Amino acid sequence: MNPTLGLAIFLAVLLTVKGLLKPSFSPRNYKALSEVQGWKQRMAAKELARQNMDLGFKLLKKLAFYNPGRNIFLSPLSISTAFSMLCLGAQDSTLDEIKQGFNFRKMPEKDLHEGFHYIIHELTQKTQDLKLSIGNTLFIDQRLQPQRKFLEDAKNFYSAETILTNFQNLEMAQKQINDFISQKTHGKINNLIENIDPGTVMLLANYIFFRARWKHEFDPNVTKEEDFFLEKNSSVKVPMMFRSGIYQVGYDDKLSCTILEIPYQKNITAIFILPDEGKLKHLEKGLQVDTFSRWKTLLSRRVVDVSVPRLHMTGTFDLKKTLSYIGVSKIFEEHGDLTKIAPHRSLKVGEAVHKAELKMDERGTEGAAGTGAQTLPMETPLVVKIDKPYLLLIYSEKIPSVLFLGKIVNPIGK
């Protein structure tokens, strides 16, 4: 039996990422060279963010097609980061397939890893109003003896933490990993790993955790039970939050949908896309990066009466199956080439699990404290009521980049 490399992609808490790339040039030229390097990293990060959005839309369409009537929630950034890190260990057709599937093929490999390094460094924030953490942990069996260069690059580019794990005792290894994840998430995610394939010698865990409060919070005293209309002429009662305020809002005639931005603190925005009656599939088909860019041009500041369902949902997907939709499969097979991790071992990715969890309430996402007030101009408000299936993006203006992407067909369902 060939040893397998387990890959688990989780959404959780990680320590603050710090810049780890060290200059190898003289102090006199440091400023000029660092400015050039910084510019190149920003350009690479910007292109990667665009490709991450494209990946997210592709996966959302595929998952929606194969999982009709089901809530979908994922982090394209989390998935891309993990597989970009695996590019450090992949070669030949296995590497080419990842680059093709994830839209990395036109980017030099050095720019690819430096671009993700920049994204991780720039997006990681920890303040009273916002906590955003991204990172990776490698659980490695001593039998593997991985290449030092792979470990160093994983640390330098992806701030990867390395933890020795005895995969010969699968029960103990499972407990160690689950305890680690539980600790990092302050008990929010428990027993995430349900089983580990025999023969596993390494497991990679990618994390992204987001907790923020709204720039202007909803008043929980006005939240009330209202109807949310499902796709098949039925409805469920959901706690509907309400607020009147100034928001960026627009309408797309081509895709028959309303676009509403509700800002969090610190340049993070929740973007709600509400299709007209019977237009959800039409909207899904039209999802692409250029569509998102066009939406931005349609927005204007208006006084809006907003009604949004409170929700708490989890999206769990088998990436081995999901990524086959975009042509990525060799890394999971016996003939996959991961010899840059360990040249004398035949490795494959045995497990690939993506789990994303979202809690959205009156205070924000994952809860926070504080209040906010807003003075409104005297104008007739536009009414936007999110009371039927919709799409949701959580978006950072800083890179800019889509952090999370979802299709919500039932706020209280699975």
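In case you wondered, yes, glycine gets a Cβ from its N, Cα and C as well.
According to Swiss-Prot, the experimentally introduced change N221 to A is described as follows: Reduced N-glycosylation. Loss of N-glycosylation; when associated with A-233 and A-267. All protein chains considered, the CB of N221 (mutagenesis position) has 7 other CB atoms within 10 Å.
Around the Cβ of N233 (mutagenesis position), the number of neighbouring Cβ atoms within 10 Å comes to 6. N233 (mutagenesis position) carries neither a helix nor a strand DSSP state and counts as coil. Record note (Swiss-Prot) on the mutagenesis of N233 to A: Reduced N-glycosylation. Loss of N-glycosylation; when associated with A-221 and A-267.
Experimental mutagenesis at this site is recorded by Swiss-Prot as N267 to A, annotated: Reduced N-glycosylation. Loss of N-glycosylation; when associated with A-221 and A-233. Around N267 (mutagenesis position), a 10 Å sphere centred on its CB holds 14 further CB atoms from the protein chains shown.
R302 (mutagenesis position) counts 18 other C-beta atoms within 10 Å of its own C-beta, drawing on all protein chains shown. The annotation that Swiss-Prot gives for the mutagenesis experiment R302 to A or E reads: Significantly impairs KLK7 inhibition activity. Slightly enhances KLK7 inhibition activity; when associated with S-379.
Sequence-distant neighbours of D305 (mutagenesis position) (same chain, six or more apart, CB under 8 Å from its CB) are F242, R243, S244, P381, L382, V383, V384, listed in sequence order. Among the mutagenesis experiments that Swiss-Prot reports, D305 to C is described with the note: Results in formation of an artificial disulfide bond which stabilizes the reactive center loop and enhances KLK7 inhibition activity; when associated with C-383.
Recorded in Swiss-Prot as a mutagenesis result, E379 to S carries the remark: Significantly enhances KLK7 inhibition activity. Slightly enhances KLK7 inhibition activity; when associated with E-302.
For the mutagenesis of V383 to C, Swiss-Prot gives this note: Results in formation of an artificial disulfide bond which stabilizes the reactive center loop and enhances KLK7 inhibition activity; when associated with C-305. The structure shown keeps the original residue. V383 (mutagenesis position) carries a strand DSSP state (E or B).
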Measuring Cα to Cα, how far is N221 (mutagenesis position) from N267 (mutagenesis position) in Å?
27
Reading the DSSP string in three states, the entry for N267 (mutagenesis position) is coil
Tell me the Cα distance separating R302 (mutagenesis position) from N233 (mutagenesis position), rounded to the nearest angstrom.
32
Three-state secondary structure of N221 (mutagenesis position) from DSSP?
helix
Cα-Cα distance linking R302 (mutagenesis position) and N267 (mutagenesis position), given in Å to the nearest integer:
19
